[in-house]
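K.L.:
Questions regarding the structure given below will be posed in turn.
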Amino acid sequence: MAWRSVGANNEDLIRQLKDHGVIASDAVAQAMKETDRKHYSPRNPYMDAPQPIGGGVTISAPHMHAFALEYLRDHLKPGARILDVGSGSGYLTACFYRYIKAKGVDADTRIVGIEHQAELVRRSKANLNTDDRSMLDSGQLLIVEGDGRKGYPPNAPYNAIHVGAAAPDTPTELINQLASGGRLIVPVGPDGGSQYMQQYDKDANGKVEMTRLMGVMYVPLTDLRS
């Protein structure tokens, strides 16, 4: 993509993403500045490209994390419930936490990262604690092990849901866990085929509207047996 680049450090990377119009809001830029990718990506943390993090999983490119924050930012408010499916390294989950915390403190806020690989769950918690132990200690950011394709009913309904891997078709179970006024963004399409980042918005009456945002290429949303 035209904006792909390598930052000298985390702040330089965020500056470049902002200069190229990938990051539009100061609040998104600040959340990403405060969440240094070096804690979450052992290889090339400031390169704008996916990087391996173990278990056959990659951390998404920084520009895709920026897009996710921009598309969801109006739903990231104190007291909101957020679900990050396929949370992997824990990076974007931490960005959600910091974005909301900067808006104000509310005891009802819950940001849940769900990951199906036990080792990645362990590693992401270690990443978060290396970054800032107070995030997990707050009880408002949770990392859980489970099949994210089924969402996480204990904290539903969610004001915002992000999915970090491609669903083969419309993710009905996740849509069912959206709150009224909530938004889901998810890559949809077959592995190796045409995929699109799709946005699902649920209105006050439960009606869902889908908007196709852009063409993407993601690994498929799976479980350990896939």
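Start at 1 and count along the chain as shown; that gives each residue its number.
Cβ atoms here come from the backbone N, Cα and C positions, even for glycine.
Residues as originally present; substitutions not included.
According to Swiss-Prot, the protein carries these features:
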- Ser60: active site (ACT_SITE)
- Val57, Thr58, Ile59, Ser60, His65, Ser89, Glu115, His116, Asp147, Gly148, Thr222: S-adenosyl-L-homocysteine binding site (BINDING)
- Ser60 to Gln: Loss of catalytic activity (MUTAGEN)
- Ser60 to Thr: Reduces catalytic efficiency (MUTAGEN)
- Ser60 to Ala: Reduces catalytic efficiency (MUTAGEN)
K.L.:
Provide the number of Cβ atoms within 10 Å of the Cβ of Val57 (S-adenosyl-L-homocysteine binding site), excluding the reference atom itself.
P.N.:
20
K.L.:
Let me know the largest Cα to Cα distance in Å among the S-adenosyl-L-homocysteine-binding residues Val57, Thr58, Ile59, Ser60, His65, Ser89, Glu115, His116, Asp147, Gly148, Thr222, as an integer.
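P.N.:
Value for the max Cα separation, rounded to a whole number: 21 Å.
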K.L.:
How many Å separate the Cα atoms of Ser60 (mutagenesis position) and Thr222 (S-adenosyl-L-homocysteine binding site)?
P.N.:
16
K.L.:
Between Ser60, Thr222, which of the recorded positions has the fewest other CB atoms within 10 angstroms in the structure shown?
P.N.:
Thr222
K.L.:
Would you count the other C-beta atoms found within 10 angstroms of the C-beta of His65 (S-adenosyl-L-homocysteine binding site) for me?
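P.N.:
His65 (S-adenosyl-L-homocysteine binding site): 24 neighbouring Cβ atoms within 10 Å.
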K.L.:
Write out the long-range same-chain contacts of Glu115 (S-adenosyl-L-homocysteine binding site), meaning residues 6 or more apart in sequence whose Cβ is under 8 Å from its Cβ.
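P.N.:
Correct list: Gly86, Ser87, Gly88, Val121, Ser124, Ile143, Val144, Glu145, Gly146, Gly148.
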K.L.:
For His65 (S-adenosyl-L-homocysteine binding site), which DSSP three-state class applies?
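P.N.:
The three-state answer is helix.
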K.L.:
Per DSSP, to which secondary structure element type does Ile59 (S-adenosyl-L-homocysteine binding site) belong, with helix, strand and coil as the options?
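P.N.:
The three-state answer is strand.
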K.L.:
Find, among the binding-site residues listed as Ile59, Asp147, the one whose Cβ has the highest number of other Cβ atoms within 10 Å in the structure shown.
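P.N.:
The residue with the densest Cβ neighbourhood is Ile59.
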